[in-house]
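Features reported for this protein in Swiss-Prot:
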type	residues	note
DOMAIN	20-85	domain 'LCN-type CS-alpha/beta'
MUTAGEN	N26 to A	Has little effect on the binding affinity to rat sodium channels
MUTAGEN	S27 to A	Has little effect on the binding affinity to rat sodium channels
MUTAGEN	Y28 to A	Has little effect on the binding affinity to rat sodium channels
MUTAGEN	E34 to A	Induces a marked shift in the voltage dependence of activation of Drosophila DmNav1 (para) channels and a contraction paralysis in blowfly larvae. However, it retains its high affinity for rat brain neuronal membranes and is highly active on the SCN2A (Nav1.2) channel
MUTAGEN	F36 to A	11.2-fold decrease in binding affinity to rat sodium channels
MUTAGEN	N41 to A	649-fold decrease in binding affinity to rat sodium channels
MUTAGEN	E47 to Q	394-fold decrease in binding affinity to rat sodium channels
MUTAGEN	E47 to R	962-fold decrease in binding affinity to rat sodium channels
MUTAGEN	E47 to L	45-fold decrease in binding affinity to rat sodium channels
MUTAGEN	Q51 to W	35.8-fold decrease in binding affinity to rat sodium channels
MUTAGEN	Q51 to A	10.8-fold decrease in binding affinity to rat sodium channels
MUTAGEN	Y59 to A	1451-fold decrease in binding affinity to rat sodium channels
MUTAGEN	F63 to A	831-fold decrease in binding affinity to rat sodium channels
Amino acid sequence: MNSLLMITACLALVGTVWAKEGYLVNSYTGCKFECFKLGDNDYCLRECRQQYGKGSGGYCYAFGCWCTHLYEQAVVWPLPNKTCNGK
């Protein structure tokens, strides 16, 4: 019974730690990474994993790379005090 409670608690903790999602952002310009092939996209998957680690995923959503399974402190679009090339 104690083992079952520990397993349940661990699964709940993992779900909260890896819950963040968001657009991949260029930290210098404040712009989202653009993509044109909507849905599963090798470019977005590769860029998300490069920036956030192997555990993350990525696909093209609304012409921007959307990253999934991020850690809570991951930086995603929009950046505070930074607009995309003044737009």
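Each Cβ is built from the backbone N, Cα and C atoms, and glycine gets one as well.
According to DSSP, Q51 (mutagenesis position) sits within a helical segment. In this view, E34 (mutagenesis position) is surrounded by 12 other Cβ atoms within 10 Å of its Cβ, with every protein chain counted. Spatially close to S27 (mutagenesis position) yet at least six residues away along the chain are V75, L79, judged by Cβ distances under 8 angstroms.
Measuring Cα to Cα from F36 (mutagenesis position), none of the mutagenesis positions N26, Y28, E47, Q51 fall within 10 Å. Measuring Cα to Cα from Y59 (mutagenesis position), the mutagenesis positions that fall within 10 Å are N41, out of N26, E34, N41. Listed in sequence order, the residues of the same chain lying 6 or more apart from Q51 (mutagenesis position) and placing their CB within less than 8 Å of its CB are L24, C67. Note on proximity: of the mutagenesis positions N26, Y28, N41, E47, F63, the one nearest E34 (mutagenesis position) is F63, by Cα distance. Taken as a whole, the domain 'LCN-type CS-alpha/beta' (20-85) shows an average pLDDT of 93 in this prediction. Under the three-state DSSP scheme, E34 (mutagenesis position) falls in the strand class. Considering only the mutagenesis positions N41, E47, F63, Y28 (mutagenesis position) has E47 as its nearest partner by CA-CA distance.
The secondary structure of Y28 (mutagenesis position), as reduced to three states from DSSP, is coil rather than helix or strand.
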